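Asker: First, the structure itself, so that you have it in front of you.
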Amino acid sequence: MNRYTTIKQLGDGTYGSVLLGRSIESGELIAIKKMKRKFYSWEECMNLREVKSLKKLNHANIVKLKEVIRENDHLYFIFEYMKENLYQLIKERNKLFPESAIRNIMYQILQGLAFIHKHGFFHRDLKPENLLCMGPELVKIADFGLAREIRSRPPYTDYVSTRWYRAPEVLLRSTNYSSPIDIWAVGCIMAEVYTLRPLFPGASEIDTIFKICQVLGTPKKTDWPEGYQLSSAMNFLWPQCIPNNLKTLIPNASSEAIQLLRDLLQWDPKKRPTASQALRYPYFQIGHPLGIISKDSGKPQREVQDKTGPPPYIKPAPPAQAPAKAYTLISSRPSQASQPPQHSVHPYKGDVSRTEQLSHVQEGKPSPPFFPSLHNKNLQPKILASLEQKNGEIKPKSRRRWGLISRSTKGSDDWADLDDLDFSPSLTRIDVKNKKRQSDDTLCRFESVLDLKPSESVGTGTTVSTQASSQRRDTPTLQSSAKQHYLKHSRYLPGINIRNGVLPNPGKDFLPSNSWSSSGLSGKSSGTVSVVSKITSVGSGSASSSGLTGSYIPSFLKKEIGSVMQRVQLAPLAAPPPGYSSLKAVRPHPGRPFFHTQPRSTPGLIPRPPAAQPVHGRIDWSSKYPSRR
């Protein structure tokens, strides 16, 4: 020890203390670990696990044991000096680590751990204090005092590792554990590096199990039968907890990090990945092209594809969010090339990109820069036919120009990305056809509501809208059912005053449709009234596409109009009005309803007293529908 000088004490542990020293010959800083117990022979020293393991382990991410010195029955280990440990690095942080730094730290830990496990050892005491650092750029595993050989025989001691990083099989006093306990500790350390707080800070072993259950949820007996055997052996009752989403606990972690963390923290040690398997997770795959494959790299895949046949058709799962704009990928936007579409019509399972998949189907043809489905003549009719069956309508031929996008998922603003392309003529034709179809659909819907056309004839719209409208007609609300009931059993229906043979004339005194807003009616009822006014004006002799003539009395005069609650009186059947040309307009009185009518004076009936003013908001049904005599 006369070749080294001690500077200060760095720390004190269970089995020894660590001093900072310097080599007199080279001036290099070193860490001197002085064991507390005395050793009286070299054979006794060489039997130490730390010496046995570190003699065989030489790796960039494992702290290097430079020398072993026994002097005056005291044993000294000379290690390379590292500035700090991971616990100190976490404690000194006042903000979260960037994910690139965390990925670098975890990669080095798993690299060193894979080397340890490969050489037949497992650490048994992984924690941030035993991971020595030179900043976040360099991390090394240290303190192999509890390390054991994997091939050594159990039983092992059940108090190994610090409680917060102890695997559940060790917490349940298992004596038959192995290297997966190191993988569990790595998962706990990874979560702590992300959040700067321990994931399972239990005050005792049982409290630590409770903390684990609160995060991961109570394991099922089928998921980990050995754990239930261990718990029953120590009379431990599992707390009933539901799992928490790790993304909510660690919001700054990416989805790849959550995937790795979830697998590292599996209850069953057999389901945890090994350290070498964890290094192959997507979390550590950096710099690989996302969705962009060169021609050279695509050749072997194409040959394999030709031998094995085309990939199977996989039905896409419905997206959780609104479907993204599909096939708006344009060569002028290279930044979007790495993002696959979330709602594609024919996704295939695999690592090849969408462009290469289409090139396989096209038997080696070069893929187009955009809209790959334009050149796909074989798949296009089949997929379009299936889409037409799903949507229940026949698409215009010009719609095929945009390939495999269903009409139901295409919004009106989805063509914004195509402004710079020369598709204006076909777009104009499609807009005209769509407007015409929409106007026809609107007219058919109004005619079916007004009973000018049977409901089965509404077939030009989509099947969904037809079903929805028929469902609304078949299952009316309670309010509309009441109206239909009373209107069906009364002789007084809205729209006509039979005393003077009067029908409202929209050309003169009929109020505009927007005046219904003052009466509290919805926009739908006002639109219906405006349509009624149009059809009424048709009856006065103007030309109409619906083909109504002057002598035709439409059936909407016998039904309710929108949500209007007013009533009218029918003319006697013996003397019908000669025509609509002799009808006069009804001028609504201020403060009275629009379709106000006067009672018919019939000889032989007692004259009706004036109706009392109803309470505001209520309908006086007794005055509106008196009993028949």
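Using the three backbone atoms N, Cα and C, a Cβ is placed for every residue, glycine included.
Residues as originally present; substitutions not included.
Taken from Swiss-Prot, the feature active site, proton acceptor applies to ASP125. Residues or ranges marked as ATP binding site in Swiss-Prot: LEU10, GLY11, ASP12, GLY13, THR14, TYR15, GLY16, SER17, VAL18, LYS33. Positions annotated as domain 'Protein kinase' by Swiss-Prot: 4-284. Among the mutagenesis experiments that Swiss-Prot reports, LYS33 to Arg is described with the note: Loss of kinase activity; no effect on nuclear subcellular location. Swiss-Prot lists THR157 to Ala among its mutagenesis entries, and the accompanying note reads: Loss of kinase activity; loss of phosphorylation by CDK7; no effect on autophosphorylation. Listed in Swiss-Prot is the mutagenesis experiment TYR159 to Phe, annotated as follows: Loss of kinase activity and of autophosphorylation; no effect on phosphorylation by CDK7. Under the heading of mutagenesis, Swiss-Prot lists LYS270 to Ala and annotates it as follows: Partial loss of autocatalytic kinase activity. Complete loss of kinase activity and of nuclear localization; when associated with A-271 and A-272. Here the residue is the original one, while Swiss-Prot reports the published mutagenesis ARG272 to Ala with the comment Complete loss of kinase activity and of nuclear localization. Complete loss of kinase activity and of nuclear localization; when associated with A-270 and A-272.
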Asker: Given the recorded ATP site (LEU10, GLY11, ASP12, GLY13, THR14, TYR15, GLY16, SER17, VAL18, LYS33), which additional residues of the same chain have their Cβ within 8 Å of the Cβ centre, ordered by sequence?
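Answerer: Here the nearby residues are LYS34.
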Asker: How many Å separate the Cα atoms of ARG272 (mutagenesis position) and GLY16 (ATP binding site)?
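Answerer: About 33 Å separates the two Cα atoms.
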Asker: Within the chain of LYS270 (mutagenesis position), which residues six or more apart in sequence place their C-beta under 8 angstroms from its C-beta?
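Answerer: LYS270 (mutagenesis position) has long-range Cβ partners PRO180.
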Asker: Cα-Cα separation of ASP12 (ATP binding site) and ASP125 (active site, proton acceptor), in Å?
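Answerer: That comes out at 16 Å between the alpha carbons.
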Asker: Closest of the recorded positions to the residue listed as 'active site, proton acceptor', Cα to Cα, picking from LEU10, THR14, LYS33?
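Answerer: Considering only the listed recorded positions, the nearest one is THR14.
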Asker: Rounded to an integer, what is the Cα-Cα distance in Å between THR14 (ATP binding site) and LYS33 (mutagenesis position)?
Answerer: 12
Asker: If you count, for each of the recorded positions ASP12, ASP125, the other Cβ atoms lying within 10 Å of its Cβ, which residue has the minimum?
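Answerer: Candidates: the recorded positions ASP12, ASP125. Fewest Cβ atoms within 10 Å: ASP12.
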Asker: Whole-number Å only: compute the distance from the Cα of VAL18 (ATP binding site) to the Cα of LYS33 (mutagenesis position).
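Answerer: VAL18 (ATP binding site) and LYS33 (mutagenesis position) have their Cα atoms 4 Å apart.
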Asker: Are there any residues at least 6 positions away along the chain from GLY16 (ATP binding site) with a Cβ closer than 8 Å to its Cβ? List them or say none.
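Answerer: Set apart from GLY16 (ATP binding site) by at least 6 residues yet with Cβ under 8 Å, we have LYS33, LYS34, MET35, LYS36.
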Asker: Would you count the other C-beta atoms found within 10 angstroms of the C-beta of ARG272 (mutagenesis position) for me?
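Answerer: For ARG272 (mutagenesis position), the count of other Cβ atoms within 10 Å is 23.
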Asker: Counting only residues 6+ away in sequence within the same chain, which have a CB under 8 Å from the CB of LEU10 (ATP binding site)?
Answerer: VAL18, LEU19, LEU20, ALA31
Asker: How does the model score the domain 'Protein kinase' (4-284) in terms of mean pLDDT?
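Answerer: Average per-residue pLDDT within the domain 'Protein kinase' (4-284): 91.
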Asker: Tell me which of the recorded positions THR14, VAL18, LYS33 sits in the most Cβ-dense spot, judged by other Cβ atoms within 10 Å.
Answerer: LYS33
